[in-house]
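Everything below concerns the one structure shown next.
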Amino acid sequence: MAPLFNLMLAILSIFVGSCFSESPTKVQLVGGAHRCEGRVEVEHNGQWGTVCDDGWDRRDVAVVCRELNCGAVIQTPRGASYQPPASEQRVLIQGVDCNGTEDTLAQCELNYDVFDCSHEEDAGAQCENPDSDLLFIPEDVRLVDGPGHCQGRVEVLHQSQWSTVCKAGWNLQVSKVVCRQLGCGRALLTYGSCNKNTQGKGPIWMGKMSCSGQEANLRSCLLSRLENNCTHGEDTWMECEDPFELKLVGGDTPCSGRLEVLHKGSWGSVCDDNWGEKEDQVVCKQLGCGKSLHPSPKTRKIYGPGAGRIWLDDVNCSGKEQSLEFCRHRLWGYHDCTHKEDVEVICTDFDV
């Protein structure tokens, strides 16, 4: 009996091997908006069928996108997200396990033992469409030829090349996103034009962005082709506030001295009009220097007057702010002071 059983097992293994030894020869996406989106179908032994979404994840979709010469993964649809396949189509693959670096789905670990999967569990894939006008996504952004990294001519990195941006596709909401992405303050001059000295050279990025102004970076905005024959005379120039930085100078430690704040790439002083203990507290807190000492700021002038710009005046804090940038003050650069009125702050040197 044992020899007969072994013979039957051998015949069965040959039959199974003849049916499933070959990996899928072709992959396609069906039912989506373009060739790089849809239900995943594979060809196996001349028959097209679907893939079960058991364990289907972003790594598997990445391989499908790569095999089809599509762009990056956008989504990993599961559960029959697209139109149902033809009634005669079978579910050919129960499970797919890719590490995400394979060039084709055939190089992944595939399970052909379909036992509990229906077309309601068909796997899908959504990749960037390289044939679409919408594939203008900037990889990075920078502001150049300005006084600091928060002011200048807008340039975006696209397909490994820096390009200027036409102001026809620019607005306040886009500027807000750029300022946030660069780690700068709020948007000031939002979409001015470059002058002859600050115009760029080389390619002009012909994309138009639609942002709400709340996005973390430009990649989260909607993009389309800009139908405009722009020249470098229309290069976009914008300015953000600098990151709110402050320091105490002239003292024996970083926790005592004349107060200076950074604006437009330059350090300047703060006028002591209306300055008091609450404002001292906020500065010490922001610098990690503990609590403020000497509650009569008007009486201490021991670190000498500053030079250059006086950036802030009439600063008013509640004392609860974590940074001086959240306190009320006059517009940057507006004041009625001299450097004899520069603010000085002395803190305890450590958090308590």
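Using N, Cα and C of the backbone, Cβ positions are placed for all residues, glycine too.
Keep in mind the model shows the original residues, not the substituted ones.
Among the features that Swiss-Prot reports, domain 'SRCR 1' is placed at 27-128.
Counting every protein chain shown, the Cβ of N99 (mutagenesis position) has 12 other Cβ atoms within 10 Å. A mutagenesis experiment is reported in Swiss-Prot for this position, N99 to Q, and the note states: Decreased glycosylation.
Annotation comment: Swiss-Prot describes 141-241 as domain 'SRCR 2', evidence class sequence analysis.
Within the same chain, the residues at least 6 positions away from C194 (mutagenesis position) whose Cβ sits under 8 Å from its Cβ are R153, G200, H232, G233, D235, T236, W237, listed in sequence order. For the mutagenesis of C194 to S, Swiss-Prot gives this note: Abolishes interaction with IgM. The structure shown keeps the original residue.
Here the residue is the original one, while Swiss-Prot reports the published mutagenesis N229 to Q with the comment Decreased glycosylation. Non-local contacts of N229 (mutagenesis position) by the CB criterion (under 8 A, 6+ apart in sequence, same chain) are absent.
Taken from Swiss-Prot, the feature domain 'SRCR 3' covers 246-348.
Annotation of the published mutagenesis N316 to Q in Swiss-Prot: Does not affect glycosylation; the original residue is retained in the structure shown. In sequence order, N274, E279, C327, R328, H329 are the residues near N316 (mutagenesis position), counting only same-chain partners six or more apart with C-beta under 8 A.
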Seminar exercise, completed: DSSP output for N316 (mutagenesis position) maps to strand
Problem set entry | Within the domain 'SRCR 1' (27-128), residues counted as helix, strand or coil by DSSP | 16 helix, 40 strand, 46 coil
Problem set entry | Model confidence over the domain 'SRCR 1' (27-128) (mean pLDDT, whole number) | 87
For this session: Could you tell me how many residues in the domain 'SRCR 2' (141-241) are helical, how many are strand and how many are coil under DSSP?
Result: 19 helix, 37 strand, 45 coil
For this session: Sort the residues of the domain 'SRCR 3' (246-348) into helix, strand and coil with DSSP and give the three counts.
Result: 20 helix, 30 strand, 53 coil
